[in-house]
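Going by Swiss-Prot, these are the annotated features:
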| type | residues | note |
| --- | --- | --- |
| DOMAIN | 378-492 | domain 'Response regulatory' |
| MUTAGEN | D427 to A | No activity |
| MUTAGEN | D427 to R | No activity |
| MUTAGEN | D427 to E | Augments activity |
| MUTAGEN | D427 to N | Diminishes activity |
Amino acid sequence: MSFSTINSNVNKTTGDSNNNTTENSSTADLLGMDLLQSGPRLMNTMQPNNSSDMLHINNKTNNVQQPAGNTNISSANAGAKAPANEFVRKLFRILENNEYPDIVTWTENGKSFVVLDTGKFTTHILPNHFKHSNFASFVRQLNKYDFHKVKRSPEERQRCKYGEQSWEFQHPEFRVHYGKGLDNIKRKIPAQRKVLLDESQKALLHFNSEGTNPNNPSGSLLNESTTELLLSNTVSKDAFGNLRRRVDKLQKELDMSKMESYATKVELQKLNSKYNTVIESLITFKTINENLLNNFNTLCSTLANNGIEVPIFGDNGNRNPTGNTNPATTTAIQSNNNTNNASPATSTVSLQLPNLPDQNSLTPNAQNNTVTLRKGFHVLLVEDDAVSIQLCSKFLRKYGCTVQVVSDGLSAISTLEKYRYDLVLMDIVMPNLDGATATSIVRSFDNETPIIAMTGNIMNQDLITYLQHGMNDILAKPFTRDDLHSILIRYLKDRIPLCEQQLPPRNSSPQTHSNTNTANSNPNTINEQSLAMLPQDNPSTTTPVTPGASISSAQHVQQGQQEQQHQIFHAQQQQQHHNAIANARSDVAIPNLEHEINTVPHSSMGSTPQLPQSTLQENQLS
C-alpha cells in the first residue's frame, strides 16, 4: 500500500461531496486516524517505487477535496482491525477444544490458562502446533504478545491445586469463550520503533492542524515535509523481507549453536568423568605400589632377622664386576649347629638374588638350557590336579628323573617318613592337609630334602609364609617347561643322585653294623627286609630311557643293579631315622612345632629361597 492508494481512496470517499470548507477538517481527521491506527503497516508498505510516485503523492495531497461533515465514515474505518497473530489463535483453539486437559487448560475463573506439565507440553504440544523447540522459547513468545506469568509465593505454590510446577499466564483480552478479544492481542512494539511512531504521530497531528487549512499558505510545504518524514522512517517491502530472512537464518544458526553447545557440554562431562576415573586409578595404583614397597621392605627385614644378608646394589660403577658372567649373586650364611641354641634345627640357607644382567649376557633360562642334568634323581610330586600331574611327570621323565606321585599333604608326610627323595615338588592347596603345613611337619624330621612350593599365590605375605614353613623355593603357577628345568638345575646340578651315593663300608663299628642289614654288604644282593621297606611301584614311577638310544643287555643289568642299590640305600637311611620319626609322629597334628631333633645339614644342598621369575609361555601348566 502506497500514498497514491491512500489518496485515491480519499478522493473516492469525497468524490460525491460538496466543496464545503467544513469537509476539509473531516478529511484531514479521517486521514490522520487511518495513519495513526495502521501506522505499523504503513511503515512497511509506504515506500514509493520511484520519483514519479513522489510527485503523484504531492499532487494528490494538494488536490484533496474535503467532504462535509460525515463523521460516521471515520468511525467505521477506525473500527476495522487487522487479524491477530496465528500463534495466539492456535493456543486459543487448543484451550477451547480441550485437546490436552492433562497438560494445559483454563483456570476456574476463565481469565487465565495454566500449563500443568511443562515436560509433556514440550514433547506433545510444541512439536505438533508451534514452531518452538523448548518451553522457554514458548514463554518468550507469550511475552511478546503481552502475556504475563501469574506470580505466586512459596506458600501459594504449595497450596495450588494445579501443582507446584505449574505455570499460569494471563492477558486481559485472552479469556475463555471470548474469541473476539483475540483481535485486540498484538505484538508489543519495540522501544526504538515506538519513538519513530511518536515522531510520525506528531507530524500527522501537525498535518491535521496546519497542513489542511486552506487559509495557511505554507500548507503544501508542510505536506511535503510530513511525507518526507514518513518516508524516511519506513523501509521497502523487499528490504523488510530480506531483513526477515536474515533474522530467520540467524535464529536457525543460533538454535544450531545451542544444540552444538549442549552436545559439547555432554562430551565435556564425559571427558571429565573419564579424567576423574583415570585420576582415581592412578591414586589407587600409587597406593598399591606403596603397599608393595612396604611389603618388600618387610620381606627384606624378615630375611635380615633370620640371618640372611640382602646385598645392596649401588650405581653402575659399584656393581659386582663379575655380573656379566654370573647370572646371580649368592650369599650363603651357615649357622652353627649348637645344641644350646634356642632353635633346635639349623640348616644351611643360601639366598640367590639376581644381578642386573648386561645386554650381552645370556638370560637365566638360556644358561639353564645349556646345563645338562644328571639322570637318576628321584622326585616326589605332591599334586591333586590330574592335568598338572600328567604334564609335570612328563617333563620330569624327559629330564631323566623318576617320579612318585601323592595327592595330599598327609600322604606326603607318610611317604617322606618312609623313603628319601632328591627333590619334592609340593602343591599348596590340597585336600586333607595343605602343602605349607605338611612342609613344616616334614622339617621336624627332615631338613635335607629340598621342597619346592607350586602355587599361584605369589603375594609377598604368602611367599614369606611359605619360606617360614620350611620351603626352599617357589615355582609359580602357571609355569613352563623351562621354569621347571631351571628349578631342577638350581637344586640338583651339584648333587649326586641318592641311588649313586656310596653305601657305608662293611667294616663299620658294631653299633652301626647292628643297625645295618648284613645283606647290604654285597651291592648286588637284596635283603627281604630291605625290600619290604622299599616304595611300591607307582604307575607314575618309571625309569627314564633316552629316546633313540640303543641299550644292550649288559646296560640293562647295570641299570637294574643301580636301581636296587638306590632302593637298599633308601631302606638303610630310613631305618636309622625310624626312632626319631616315631617321636615326631605324635606332633603331626600341630603345625610349626619345634622338635629337638638335630639333623646334620647336607653339604651339597643349595637351598635358595627366591621369588618366582617364571614367564607365561607356551606349554603352560594351569
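Note that the numbers count up from 1, one per residue, in the order the chain is shown.
Using N, Cα and C of the backbone, Cβ positions are placed for all residues, glycine too.
None of the listed substitutions appears in this model.
Remark: D427 (mutagenesis position) has V382, E383, D384, D385, S388, G435, A453, M454, T455 as non-local neighbours, by Cβ distance under 8 Å and separation of at least 6 in sequence.
Secondary structure of the domain 'Response regulatory' (378-492) per DSSP, as helix, strand and coil residue counts: 52 helix, 24 strand, 39 coil. The average pLDDT the prediction assigns to the domain 'Response regulatory' (378-492) is 90.
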